[in-house]
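Chemist: Here the residue is the original one, but Swiss-Prot notes a mutagenesis experiment at this spot, E51 to K: Decreased proton-induced G-protein coupled receptor activity. For the published mutagenesis V119 to A, Swiss-Prot gives the following note: Decreased proton-induced G-protein coupled receptor activity. According to Swiss-Prot, the experimentally introduced change P122 to A is described as follows: Decreased proton-induced G-protein coupled receptor activity. Looking at Swiss-Prot, the entry for mutagenesis of H159 to F says: Can increase the optimum pH. In Swiss-Prot, a mutagenesis experiment is listed as S171 to K, annotated with the note Abolished activiation in response to pH changes. Experimental mutagenesis at this site is recorded by Swiss-Prot as Y172 to K, annotated: Reveres the acidic optimal pH.
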Amino acid sequence: MSNFTPDACNVDSGLDSVLPPSLYALVFTLGLPANLLALWAAWLQVRKGRELGVYLLNLSLSDLLLICALPPWTDYYLRRDVWGYGPGACRLFGFVFYTNLYVGAAFLSCVSADRYLAVAHPLRFPGARPIRSAAAVSALIWMLELAANAPPLLGEAIHRDRYNHTFCYESYPLSGRGAALANVGRVLAGFLLPWGVMMLCYAGLLRALRGSASCEQRERRRVRRLALGLPCVALLCYGPYHALLLLRSLVFLVGGGSVDAGGGCALEERLFPAYHASLALATLNCLADPALYCLACPGARGEVAKVVGGVVAWAMGKERRAWGERGGNGRGCGEGEEVGMVELRGNGREFVV
């Protein structure tokens, strides 16, 4: 079933067929292999009994779920906000997409908190960081996020208007006061709370590093980059979308919570292109997370390098065989030139904090 909105705002979908599909295609193409590799590397950390690997594994899993939901949303934007897969698919892909935006933010804050406890209080909270505790925290996050994002599944998934839009999981103006209040809650609990935790952990890590004489300068820089990178990535990726979502919701509530088109539509129509662009920008977090993983687990970089080196070696070996079958010299290069096969390895040391 769908809901027809007779007094809908006349939003312009002209830019929707350009920026969001381009970003989604980029995230899908690069993010899928990167997060599969990060998922495998995080699993290796879990097998070694490292609690940080649990959070990174769940972060990669969340990113992969979001990435897998992108193809139908790409088609939605290419059609200029016309959902063509029915209300059931809209609920499914909308739920997966929006839930994993907030699951990702929650696990970024877990990584920050874990690094803070490891550096600032390694002996004071020994029971807070075993792998079973990390698994319990992860399960709690999934349950809370799934429950918090479930209510929209019970309402109307699709909203049609007289401007030939078939919106999925969104409407312009907002569908009611309850939706506006829920949006404010998402901004506060789903974005600002995790981001605040990251900032507090960053400040605490800086204090702990200044007071530590045993930590090498190189490791100080790495921990500092990780501690700053987490809140910066969250702010740059999630911040614009949540700022516009909060603005839309507050204006709607201040205006009396009416769904009638009127003064509120002027704001909705102005914000619409930036709002959809900011939502697409939020998915770039799926590309940043694997890079942050390498900062969080320097020992795993060698494992990742081995896989990449193996793939490169396999590809180059395949090219050599193909060249030989075509009558070449079997080297895969020109005459008198050989390929130097480089085996990529880690630096042989790990710094576990």
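Cβ atoms are placed via backbone N, Cα and C, with glycine included.
In this structure the noted substitutions are not present, so the sites keep their original residues.
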Chemist: May I ask for the distance between S171 (mutagenesis position) and H159 (mutagenesis position), taken between their Cα atoms and rounded to an integer number of Å?
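Modeler: Between the Cα atoms of S171 (mutagenesis position) and H159 (mutagenesis position), the distance comes to 6 Å.
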Chemist: Between C-alpha atoms, which of these mutagenesis positions comes nearest to V119 (mutagenesis position): E51, H159, Y172?
Modeler: E51
Chemist: Roughly how many Å separate the Cα of E51 (mutagenesis position) from that of Y172 (mutagenesis position), to the nearest whole number?
Modeler: 43
Chemist: Taking DSSP three-state, what's Y172 (mutagenesis position) in: helix, strand or coil?
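Modeler: Where Y172 (mutagenesis position) sits, the three-state DSSP reduction gives coil.
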Chemist: When you measure from the Cβ of Y172 (mutagenesis position), which residues in the chain that are at least 6 apart have a Cβ under 8 Å away?
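Modeler: Within the chain, Y172 (mutagenesis position) has Cβ neighbours under 8 Å at A8, C9, V11, D161, C265, E268, E269, F272.
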Chemist: Count the other Cβ atoms sitting within 10 Å of the Cβ of V119 (mutagenesis position), across every protein chain shown.
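Modeler: Summing over all protein chains shown, V119 (mutagenesis position) has 22 other Cβ atoms within 10 Å.
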Chemist: With every protein chain in view, how many other Cβ atoms are within 10 Å of the Cβ of H159 (mutagenesis position)?
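Modeler: Neighbour count, Cβ to Cβ under the 10 Å cut-off: 21.
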